[in-house]
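Each remark here refers to the structure printed beneath this line.
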Amino acid sequence: MANLNQIQKEVSEILSDQKSMKADIKAILELLGSQNPIKESLETVAAKIVNDLTKLINDCPCNKEILEALGTQPKEQLIEQPKEKGKGLNLGKYSYPNYGVGNEELGSSGNPKALTWPFKAPAGWPNQF
C-alpha cells in the first residue's frame, strides 16, 4: 500500500502535467487560428494534386503512344452501322396459359371467370369505388 506522501507526490505530478497540457492545447489552438481557413488550404492542396497528376499523364510515354495510335486510325469505319433504324423489338401478346389473369391487352387466358383489372364487384356487393 502506498502511503500519503507518495499519493500526494503522484497527484502533484498529475496536476503539473495537466497544467502543461492545457498550455500546449492553448498554443496549438492559437497556431490553428492564425493559419488560413481550412477550405482555402484544401483547395490549394487539391489544385497541386491535380496539377501533378496532369503533368504525370502528359509526360507518360504510354500516353504519347496512345495518341499516335489514335492519329493513325483509318478514315473508314471498320464497324458497319445497322441499316434498319427505328424498328423495336417484336413482342407478341401474352400467351402463357395462366388461368388467374384475363386482361384483353395481354391476351386472353381462355378462362371465363378470370380476374380483370380494374376490378368489377359482382352483383350484390357494396360499391366501394
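Sequential numbering from 1, following the chain as shown.
Cβ coordinates come from backbone N, Cα and C, glycine included.
No substitution from the list is modelled in this structure, which keeps its original residues.
Bear in mind that the values here come from a model prediction, so they are computed numbers and not experimental data.
For the mutagenesis of Asn127 to Ala, Swiss-Prot gives this note: Partial loss of capsid binding. The structure shown keeps the original residue. For Asn127 (mutagenesis position), the same-chain residues that are 6 or more apart in sequence and have a Cβ closer than 8 Å to its Cβ are Ala121.
Quoted from Swiss-Prot, the note on mutagenesis experiment Gln128 to Ala is: Partial loss of capsid binding.
One entry in Swiss-Prot concerns the mutagenesis experiment Phe129 to Ala. Its note says: Complete loss of capsid binding.
For the recorded site, Asn127 (mutagenesis position), the DSSP three-state label reads coil.
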